[in-house]
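**Q** As listed in Swiss-Prot for this protein:
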MUTAGEN   Ser10 to Arg  In APC11-13; G2/M cell cycle arrest at 37 degrees Celsius
MUTAGEN   Cys41 to Ala  Loss of function
MUTAGEN   Cys44 to Ala  Loss of function
MUTAGEN   Trp81 to Ala  Loss of function
Amino acid sequence: MKVKINEVHSVFAWSWHIPSTSDEDAANNDPIGNDEDEDVCGICRASYNGTCPSCKFPGDQCPLVIGLCHHNFHDHCIYRWLDTPTSKGLCPMCRQTFQLQKGLAINDAHVQKFVEIVSRRREEMIEEGVAEEFVDFDEPIRQNTDNPIGRQQVDTILDEDFLLR
């Protein structure tokens, strides 16, 4: 018996490797237990493995970024969000200061673009005279002298200094 192959059609699938955010997730590396609702961009609600509304094709042209607060977004979505006056430099999901998580290969290519957008937005707000509303990206951890514990992470929404400005 002889077999002649006329055509070959390759089929493949890919997905982003998003580092787990907790020790429990790392210990339980079972993809069956993952919640599908968590695999969407918090801004455009499109799948991470799909594209944002700005892109036509998934992959390197529509990459992800991971915030220090462990929220993930398409890079086009978060940059467009951070460039709006209402964002005030905060994560759209948890309203903490949005910063790229350091030490992740997925974020390395976006650091310079992130710094440029934040700097440009800060300069625009200074010109408009509303720079005090912009959250300082350089100091996400503040010294709390009333607390005997000392340095602590401050939730930006509940920070009294922020509310009084």
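Glycine residues also receive a Cβ, built from the backbone N, Cα and C atoms like all the rest.
No substitution from the list is modelled in this structure, which keeps its original residues.
Looking at the shown structure, what environment does each listed feature sit in?
**A** Residues near Ser10 (mutagenesis position) in space but far in sequence (CB under 8 A, at least 6 apart, same chain): none are found. Reduced to three states, the DSSP call for Ser10 (mutagenesis position) is coil.
Mapped onto three states, the DSSP output places Cys41 (mutagenesis position) in coil. Taking Cβ-Cβ distances under 8 Å and a sequence separation of 6 or more, the neighbours of Cys41 (mutagenesis position) in its chain are Ser47, Tyr48, Cys52, Asn72, Phe73, His74, Cys77.
The local packing around Cys44 (mutagenesis position), expressed as other Cβ atoms within 10 Å of its Cβ over all shown chains, amounts to 18.
According to its DSSP assignment, Trp81 (mutagenesis position) is helical. On its own chain, Trp81 (mutagenesis position) has Ile43, Phe73, Ser87, Pro92 as residues at least 6 apart in sequence with a Cβ closer than 8 Å to its own Cβ.
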